[in-house]
Amino acid sequence: MLPDWKSSLILMAYIIIFLTGLPANLLALRAFVGRIRQPQPAPVHILLLSLTLADLLLLLLLPFKIIEAASNFRWYLPKVVCALTSFGFYSSIYCSTWLLAGISIERYLGVAFPVQYKLSRRPLYGVIAALVAWVMSFGHCTIVIIVQYLNTTEQVRSGNEITCYENFTDNQLDVVLPVRLELCLVLFFIPMAVTIFCYWRFVWIMLSQPLVGAQRRRRAVGLAVVTLLNFLVCFGPYNVSHLVGYHQRKSPWWRSIAVVFSSLNASLDPLLFYFSSSVVRRAFGRGLQVLRNQGSSLLGRRGKDTAEGTNEDRGVGQGEGMPSSDFTTE
């Protein structure tokens with residue numbers, strides 16, 4: 001168990017992530033669904049839609065983590081709820097890593113081999129890549145859940161209180177720790193290495209092209225930085241806890257804090273969507289305009305602000321490039 005003040009901080013962090021991540025991802029979901037319905041959607045939009053769905057899965061399960069943190073990490077809900085929550089929560093995290101890697105590959109190919117990319121890209125490729133990411137994450141996390149809940153008849157407790165996915169028997173640790181190590185290698189380090197290479201080449205090409213405008217260069221750098229932060233800040237601590245746990249043969253005390261950082265990716269991904277797609281930038285712009293209109297209506301200035309905001313939104317829509325791929329060189 002963590003001290004009460006640490007549990008309170010984790011509780012507040014979960015609430016902030018939920019309140020910021022849910023509306024932003026819902027806006028992105030609406031934008032990507034609209035783009036996918038158009039003829040011949042780009043593979044990157046299918047991957048971005050899948051990443052949005054992974055974030056929403058995590059956010060929809062986050063209330064159970066909030067209840068757990070509010071109870072000082074004692075689990076009072078049914079055991080099956082713990083199993084399903086853990087399965088979906090951690091599957092969404094590891095699905096995101098390979099989806100981010102897939103997006104980085106698509107971006108790199110789009111600028112490194114623009115002609116071949118435009119001629120060969122198919123929506124089916126995005127669907128296959130997304131399915132592979134989901135199957136890999138669900139398959140790996142299913143192993144961990146089965147080990148925890150079906151490989152023992154002993155109910156694991158912390159003192160007199162039941163915990164969720166925190167304490168294991170020695171027999172469970174013999175299987176869980178190697179599986180966690182494999183998760184760390186296959187679903188974190190490999191996709192991170194792929195992503196770093198692709199975005200290093202992507203940014204280098206974008207910055208070295210004289211015909212690429214300053215705005216597109218800034219978006220390229222922003223996309224790479226946000227993705228790198230996702231891996232290092234959000235996913236890094238949690239996967240390092242797997243390495244430490246394998247060495248110490250127990251979960252480190254700070255693992256629950258690392259899980260919070262993993263959840264943070266659901267609030268950070270909307271920034272990635274913003275840098276990646278013009279349809280999301282327009283959707284976010286319209287969402288902000290609605291908030292401005294509501295605020296101005298309370299102040300009696302709705303008419304003027306609405307007219308100005310509409311003109312600005314039209315300007316953004318006209319100034320963007322091809323919606324299929326913002327970074328593909330012509």
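Glycine too: its Cβ is placed from the backbone N, Cα and C atoms.
According to Swiss-Prot, the mutagenesis experiment Y90 to W carries the following note: Complete loss of acetate-induced G protein-coupled receptor activity. As a published mutagenesis entry, Y90 to A appears in Swiss-Prot alongside the note: Partial loss of propionate-induced G protein-coupled receptor activity. What Swiss-Prot notes for the published mutagenesis of Y108 to A is this: Complete loss of SCFA-induced G protein-coupled receptor activity. Under mutagenesis, Swiss-Prot gives Q148 to E with this note: Partial loss of SCFA-induced G protein-coupled receptor activity. Looking at Swiss-Prot, you'll find the mutagenesis Q148 to A noted as follows: No effect on SCFA-induced G protein-coupled receptor activity. Here Swiss-Prot notes a mutagenesis experiment, G159 to E, with the remark: Partial loss of SCFA-independent constitutive G protein-coupled receptor activity. Quoting Swiss-Prot on the mutagenesis of Y238 to A: Partial loss of propionate-induced G protein-coupled receptor activity. Among the sequence features in Swiss-Prot, the mutagenesis site N239 to A is noted as follows: Complete loss of acetate-induced G protein-coupled receptor activity. According to Swiss-Prot, the mutagenesis experiment H242 to A or F carries the annotation: Complete loss of SCFA-induced G protein-coupled receptor activity.
Geometry remark: H242 (mutagenesis position) versus Y108 (mutagenesis position), CA distance 30 Å.
With respect to their backbone Cα atoms, N239 (mutagenesis position) and Y108 (mutagenesis position) stand 26 Å from each other. Annotation note: H242 (mutagenesis position) sits in a helical segment as assigned by DSSP. The two recorded residues, Y90 (mutagenesis position) and Y238 (mutagenesis position), have Cα atoms 11 Å apart.
Separating the Cα atoms of Y238 (mutagenesis position) and Y108 (mutagenesis position) is a whole-number distance of 27 Å. Secondary structure at Y108 (mutagenesis position), as computed by DSSP, is helix.
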